[in-house]
Amino acid sequence: MTISLSNIKKRDHSKISDGTSGESSLVKRKQLESATGDQEEEYTDHEIIIEPLHFANNNNTVLTDSENYLRWQNTISNVVKSVVSIHFSQVAPFDCDSALVSEATGFVVDAKLGIILTNRHVVGPGPFVGYVVFDNHEECDVIPIYRDPVHDFGFLKFDPKNIKYSKIKALTLKPSLAKVGSEIRVVGNDAGEKLSILAGFISRIDRNAPEYGELTYNDFNTEYIQAAASASGGSSGSPVVNIDGYAVALQAGGSTEASTDFFLPLDRILRALICIQTNKPITRGTIQVQWLLKPYDECRRLGLTSERESEARAKFPENIGLLVAETVLREGPGYDKIKEGDTLISINGETISSFMQVDKIQDENVGKEIQLVIQRGGVECTVTCTVGDLHAITPHRYVEVCGATFHELSYQMARFYALPVRGVFLSSASGSFNFDSKERVGWIVDSIDNKETPDLDTFIEIMKTIPDRKRVTVRYHHLTDQHSPLVTSIYIDRHWCNEFRVYTRNDTTGIWDYKNVADPLPADALKPRSAKIIPIPVNNEKVAKLSSSLCTVATMAAVPLDSLSADILKTSGLIIDAEKGYVLVSRRVVPHDCLDTFVTIADSLVVPATVEFLHPTHNFAIVKYDPELVKAPLITPKLSTTRMKRGDKLQFIGFTQNDRIVTSETTVTDISSVSIPSNLIPRYRATNLEAISIDCNVSTRCNSGILTDNDGTVRGLWLPFLGERLENKEKVYLMGLDIMDCREVIDILKNGGKPRVSIVDAGFGSISVLQARIRGVPEEWIMRMEHESNNRLQFITVSRVSYTEDKIHLETGDVILSVNGKLVTEMNDLNGVVSSADGILPSAMLDFKVVRDGNIVDLKIKTVEVQETDRFVIFAGSILQKPHHAVLQAMVDVPKGVYCTFRGESSPALQYGISATNFITHVNEIETPDLDTFLKVVKTIPDNSYCKMRLMTFDNVPFAISLKTNYHYFPTAELKRDNITHKWIEKEFTGNSQSEK
């Protein structure tokens, strides 16, 4: 199975283990073949069966190489007409399977009904959307009609009437023809290619099911067939055919360390197919016991008597082992009756030699009692168990609330960890339930809001009673560690993630129908609370009091706006106005205002805050909380009015990762311009600033803090700066920022104004005097620099220019001499114009004198106010917006279209080829230069239909795609910030109608 996402395991590339100790040899299949003989006869007599693809009589004559080649060629040419390439999306995370887009293989097993056989890990246990492509490149939608609860097979259905240009042929299933030494071909979509034909020979037919690892789907309680065919991702679901064109097995998985492949036998698959064809329920029984095939020598060590061994060897002379209980689930039908290590002798009087016999008996006796004879430590026991319904312990619904998804713990997961099949399983640890950013799956929710959650229905009822924005206690644990229960508090988000839905599987339509459970309860009224503030433990009293000016700022982003991850972020903040509630904080934590912001005082009380200001280049933001809610002795600190210099002696006060305050004396070692590396996908980063470096070992352990004088005057901030993303990890740089870079904005806010910043939209760097001479800077300007510069001898140069439509603008390589007649000696001389204004800040014209290509040039450069994102559209699982500032900074020529800043893991956008950084310029040949036009066009596109899109890559390469809409799982919506209330309002579109949330 070829996966488009790098963090998803490929089924055929997973490391496997046999599940047995020692070498297993062949198990005689004579009884199995006779057991399926009646089923095959029933299948042959069924009126809808297509004639099998049979091309030669098996008369045991020896074929020459050329005859063998021609015969295989004839067979394959017919088989490929039944094989389809499956393009699918598993829409939602479910049972440890991530949401994904992928490709696999299937083959037609009933041409009249339009039934395709493939793997269960392709169909998936959760919502599925897909289509198939036939050999002649005809395309047809498919829906899932069955996925086995345990074994790795499932069925998809298509409408044969939609296939107009080819005659559909079905492959006949012949499980009895899978024999050791048989030459086979695996015909499928190997490694994402439309058609690959891989050759091999069957080497084993009695292998235990392979194990693919923890927290993923694993088959069990069945034999597997082994061969060496070197299949890889994408071949999942391929037919394994013999030279006569019969399907003898189903490709399922493979080893990463060898060319070994694993095929699922067709015996139980054939039985399920017949049930579907005859419109009968596919009953599946279980006593919740996992069996493994163990060789006789190991069975003897576990207590098998010589008499029973002799009987088994005589009855099954080719067998070398019996089934032994590996796992018995607590509270299951077999619990306290069967023990691990018990050897299975018979069921209902039938001597057992294979998994398929066990499956057959259990499937035929759901709800009935069966009698098992086992041997335990040399003693024979007879136990009676009531067969349970396997479908009843397989989740068929899930709940979506607070941005996370939940369902009942499945038999699949419970079996692997030997747990009772009960509990609320968190299949997507996100939103309010983002317990651990490193581990998204495998959590069990034991209680919430101090109420036990033994099952999904109880969980739903509890969640109905919890108001929006409330903080509640959750008890939970991970499947891999039953001995470590965990307790945390979470913030209930029912305003950004307002959906509270229950999705239920519908095997008739193939869609998971949903119903809305409950509307959000309004948030509880906030009450003022008190907090005691403990001074910083230092001898300097003025510095110690600064604990009354420090707090913690945390944010929860609603969506990955501006290509910034929607993570929960936290850092320290400086209270710059205790009376009005203003807090200065790193923009790493407050990248935009489409989020919830919280201020924590003294690690004692939390109050909500709003985003008041975002600096476009200097990496700081200002948020505001309601001071009436805080009854604590907070102090507005004294802020410095002079810039720091190299050699200044300071006090460093930092916050560790555990929010502990640490202090240290330090010295300013360097003040220089920095260039933070840009990310592959453009997003906010600090530019055009001079960073402070200090001589302090403690600072490397702190993610934030402040720099002060001995009298408590705040001289600077110690901030995290977001850099590039490498190997799915965010690179964060720690540097100091002079408080003088923030003073103008702070003063305007304190005086009741609204600060606005207008900047010269270009990137600047520094060069040495030597480089300036080489670039043609005249000697008189060099002498002037040497005379007037008090800090560092350098010239400022243009390193990049943002996109602009102005004819007169700076160019890369320009050396800046002066601005408005003032010599430019450092980056601070190029700071933007800061003022208080209502509406759009008018542009200012600045007189630049630069050296360009060795000549002095005078330029009038217009400043611009950076517009933060205040609107975006969600379409086909992608987030579309006007190109944000980071995009304009990175591009010279910006296409006229809506910009894709993000695409979902399982979305149509990903499946059909829209990437982050793409511009959608046309939809159905209509130009879409802005969001209004785009919305107008896409609202006319019906559900489940194709539209043509023309796009432009980040490198201005045009291309076109077709995209199929799916409004059931991926509706179109618009989120827009109200200019008066500054609240974000969501509108969801259904056809030409819309609903506001």
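Numbers run from 1 along the shown chain.
Note: Cβ is positioned from N, Cα and C throughout, glycine not excepted.
Swiss-Prot lists D152 (among others) with the feature active site, charge relay system. Its own atom aside, the Cβ of D152 (active site, charge relay system) has 30 Cβ atoms within 10 angstroms in the protein chains shown.
The secondary structure of S235 (active site, charge relay system), as reduced to three states from DSSP, is coil rather than helix or strand. According to Swiss-Prot, the active site, charge relay system annotation covers S235 (among others), on the basis of sequence analysis.
Residues in the domain 'PDZ 1' (300-378) partition by DSSP class (helix H, G, I; strand E, B; coil) as 21 helix, 23 strand, 35 coil. Look at Swiss-Prot and you will find 300-378 tagged as domain 'PDZ 1'.
Averaged over the domain 'PDZ 2' (779-854), the predicted model has a pLDDT of 89. Taken from Swiss-Prot, the feature domain 'PDZ 2' covers 779-854.
N162 (variant position) carries a helical DSSP state (H, G or I). For N162 to S, Swiss-Prot lists a natural variant annotated as follows: In strain: YJM269, YJM270 and YJM1129.
In Swiss-Prot, a published natural variant is listed as V241 to L, annotated In strain: YJM269 and YJM270. In the three-state DSSP reading, V241 (variant position) counts as strand. Same-chain residues at least 6 positions away in sequence with a Cβ under 8 Å from that of V241 (variant position) are, in sequence order, T75, V79, L171, I184, R185, V187, A247, V248.
Contacts of E331 (variant position) defined by a Cβ separation under 8 A and a same-chain sequence distance of 6+ are given as P420, V421, R422, in order along the sequence. Swiss-Prot gives this note for the natural variant E331 to G: In strain: YJM326.
Non-local contacts of D457 (variant position) by the CB criterion (under 8 A, 6+ apart in sequence, same chain) are absent. One natural variant named in Swiss-Prot is D457 to G, and its note says In strain: YJM269 and YJM270.
As a natural variant entry, S530 to P appears in Swiss-Prot alongside the note: In strain: YJM627. S530 (variant position) falls within a strand when secondary structure is assigned with DSSP.
According to DSSP, K580 (variant position) is assigned to coil rather than to any helix or strand. Counting every protein chain shown, 16 other Cβ atoms lie within 10 Å of the Cβ of K580 (variant position). Swiss-Prot gives this note for the natural variant K580 to N: In strain: YJM627.
Listed in Swiss-Prot as a natural variant, P942 to F is described as follows: In strain: YJM627.
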Check: min Cα-Cα distance from S235 (active site, charge relay system) over recorded positions D152, S530, P942 goes to D152
Should one count Cβ atoms within 10 Å of each candidate's Cβ, the recorded positions S235, S530 would be headed by S235
Counting every protein chain shown, other Cβ atoms within 10 Å of the Cβ of P942 (variant position) number 10
Variant positions S530, K580, P942 vs N162 (variant position), shortest C-alpha separation belongs to P942
Secondary structure split (DSSP) over the domain 'PDZ 2' (779-854) reads 14 helix, 26 strand, 36 coil
For P942 (variant position), the spatially nearest of the recorded positions D152, S530, K580, using Cα atoms, is D152
